[in-house]
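According to Swiss-Prot:
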BINDING   Leu16, Val17, Asp36, Glu97, Lys102  NAD(+) binding site
MUTAGEN   Asp36 to Arg  Reduces enzyme activity and alters specificity, so that NADP can be used as cosubstrate
MUTAGEN   Ser124 to Ala  Reduces enzyme activity 500-fold
MUTAGEN   His145 to Gln  Abolishes enzyme activity
MUTAGEN   Glu157 to Gln  No major effect on enzyme activity
MUTAGEN   Asn196 to Asp or Gln  Abolishes enzyme activity
Amino acid sequence: MASPAAGDVLIVGSGLVGRSWAMLFASGGFRVKLYDIEPRQITGALENIRKEMKSLQQSGSLKGSLSAEEQLSLISSCTNLAEAVEGVVHIQECVPENLDLKRKIFAQLDSIVDDRVVLSSSSSCLLPSKLFTGLAHVKQCIVAHPVNPPYYIPLVELVPHPETSPATVDRTHALMRKIGQSPVRVLKEIDGFVLNRLQYAIISEAWRLVEEGIVSPSDLDLVMSDGLGMRYAFIGPLETMHLNAEGMLSYCDRYSEGMKRVLKSFGSIPEFSGATVEKVNQAMCKKVPADPEHLAARREWRDECLKRLAKLKRQMQPQ
């Protein structure tokens, strides 16, 4: 068995995101401590991780060079936070998206960690200035926002507090790369970070197009899944522009006036209520009934698709 990577990693919270982070860090050879205040929660989490890793190994989708058993041997549980922080180089907070709860956790960590550990939050929308301001170790704090499901979607948004040191950002970026993720540096905090701002822009226009009777809900989704989404799985919108003409300058010269004309026709922010909600809900429930069994099955299918796509992207040589 290969030697563990230098330093331990602590995961605070053993839900879906916490389990995913534990698997990712173990795949990179790190010893992982999984902390939760509820022992039964940790027991269930470890069993879930074991089943998932065995399944991934059988399908050839397990990350890292270690076997499932070797990775599992790197993951341990703990219920004492003061003991859990001993020897760790990185702490990844994964508790529910509640500002008061997260601030409480970071206040506890702030009082027991040294000056070397990185304090990282998995928050999807809470600004670092709300989470970390006032902490003694604020220079060591950063948001590392994963995308659900983190094991199959490698993007991680790194969002620093205004007082976060450049060294903390660099260390976290290098760590994410080491465990096979694709970190991006959000240079300054902004509500929604980058991914959700792009996602909400798409959702907003999609909603307006359905609301105004331009396209049906099912066809709207098809535009993304069988159109834009196929390109965006491999190249982003800016490179798409670059390739759709003789470079970026050519694209802007050719198409900027048309883009501005269309953009001026965009409407106001939708209310996401009323008749359109019923229309969209009816279309979605026709495709996937909104009961636990059907939703779980569809999520499983989605994750299988993402698993295969991730495998394909790993196999393809980046240009």
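Note: Cβ is positioned from N, Cα and C throughout, glycine not excepted.
Just so you know, the substitutions we noted aren't modelled in this structure.
What Swiss-Prot annotates, mapped onto the structure for a quick look.
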residue : record               : DSSP (3 states)
Leu16   : NAD(+) binding site  : helix
Asp36   : mutagenesis position : coil
Glu97   : NAD(+) binding site  : coil
Lys102  : NAD(+) binding site  : helix
Ser124  : mutagenesis position : coil
His145  : mutagenesis position : strand
Glu157  : mutagenesis position : strand
Asn196  : mutagenesis position : helix
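Here the CA atom of Asn196 (mutagenesis position) lies 15 Å from the CA atom of Glu97 (NAD(+) binding site).
A count of other CB atoms within 10 A of each Cβ picks out Val17 as the most crowded of the binding-site residues Leu16, Val17. Neighbours of Asn196 (mutagenesis position), defined as other CB atoms within 10 A of its CB across all chains, total 16.
Note: His145 (mutagenesis position) has non-local neighbours Ser122, Ser123, Ser124, Val156, Glu157, Val159, Phe193, Leu195, i.e. same-chain residues 6+ apart with C-beta under 8 A of its own C-beta. Counting only the Cα atoms, the space from Lys102 (NAD(+) binding site) to Asp36 (mutagenesis position) is about 14 angstrom. Taking the recorded positions Asp36, Glu97, Glu157 in turn and counting surrounding C-beta atoms within 10 angstroms, the largest count is reached at Asp36. Lys102 (NAD(+) binding site) has a Cβ environment of 23 other Cβ atoms inside 10 Å.
Farthest C-alpha pair in the NAD(+)-binding residues Leu16, Val17, Asp36, Glu97, Lys102: 17 Å apart. Here the Cα atom of Val17 (NAD(+) binding site) is found 17 Å from that of Asn196 (mutagenesis position). Rounded to a whole number, the distance between the Cα atoms of Leu16 (NAD(+) binding site) and Asn196 (mutagenesis position) is 19 Å.
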